[in-house]
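> Here's the feature list from Swiss-Prot:
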type    : residues : note
MUTAGEN : S86 to F : In attex1-2; reduced levels of endogenous trans-acting small interfering RNA (ta-siRNA)
Amino acid sequence: MEETTIPFKSLHSREYQGHKKKVHSVAWNSNGTKLASGSVDQTARIWNIEPHGHSKAKDLELKGHTDSVDQLCWDPKHSDLVATASGDKSVRLWDARSGKCTQQVELSGENINITYKPDGTHVAVGNRDDELTILDVRKFKPLHRRKFNYEVNEIAWNMPGDFFFLTTGLGTVEVLSYPSLKPLDTLTAHTAGCYCIAIDPKGRYFAVGSADSLVSLWDISDMLCLRTFTKLEWPVRTISFNYSGEYIASASEDLFIDIANVQTGRTVHQIPCRAAMNSVEWNPKYNLLAYAGDDKNPKYNTDEGVFRIFGFESS
């Protein structure tokens with residue numbers, strides 16, 4: 001596929017309103033038909049998105065958390081189950097059809113990161129106290145708990161589920177074997193803290209975003225850095241590979257989202273935004289990029305509570 005085959009320049013963003021405060025996290029379900037958004041307003045919402053359809057989306061509110069919903073993720077094997085991590089110390093599992101909470105567990109601290117194992121059996125949760133908890137999805141009970149003596153940020157499994165990655169405030173990526181959680185490797189990735197990590201859906205690469213404003217691309221088989229993406233000037237808060245693994249989106253406090261070609265490192269498009277971004281995520285089936293940030297209403301200086309999706313042929 002040539003770089004020029006996706007006409008990014010002619011594609012549009014649509015705005016989705018519903019939250020009362022800013023949106024911290026956006027995530028697509030496994031078949032790309034639903035998007036979940038988590039907000040400081042203590043709710044998550046489920047949106048049915050038609051990739052080629054009109055922009056009127058009916059949404060479903062998930063209520064129950066008593067603090068900010070900081071991150072959420074969908075069960076990779078079930079397109080109607082979504083897990084939310086909140087500052088209220090709980091993790092909840094929801095049915096996106098009914099909007100009901102089906103499972104919940106109270107953990108020891110304010111939860112800020114959550115990710116599913118690719119086979120859907122386990123969920124990893126990270127909190128503000130640098131503690132990692134692995135939950136068994138069936139029983140929704142902790143299997144492992146591990147406290148680290150350094151800042152732990154975003155976490156991820158590789159596709160086969162035998163490696164577990166931690167990004168750290170030391171500028172390293174810790175690679176642990178799974179399920180033993182024994183250290184395998186420490187990758188000196190950046191000159192400042194590493195904040196976010198994304199796994200290429202084809203399983204070849206992972207990417208790391210850092211406070212040094214760079215995104216690094218790594219070969220997952222030999223753990224070597226292949227290249228860096230240098231367009232952003234502020235700490236990188238969020239990154240995502242598109243479904244084919246050809247493009248990577250990255251965002252920060254810069255007022256644009258960078259979309260780069262993974263193979264060449266070249267920027268192919270930039271999406272202008274009005275505020276620092278908290279979350280970007282590509283749809284797993286289509287070139288639709290959901291993004292959410294600290295948007296304010298300019299008149300009242302209040303949170304707008306919106307997110308947007310880029311990639312539609314009409315606005």
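Here the Cβ of each residue, glycine as well, is placed from N, Cα and C on the backbone.
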> What is the Cβ neighbour count of S86 (mutagenesis position) at a 10 Å cut-off, with all protein chains included?
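Taking all protein chains shown, S86 (mutagenesis position) has 26 Cβ neighbours within 10 Å.
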> Per DSSP, to which secondary structure element type does S86 (mutagenesis position) belong, with helix, strand and coil as the options?
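S86 (mutagenesis position) sits in a strand per DSSP.
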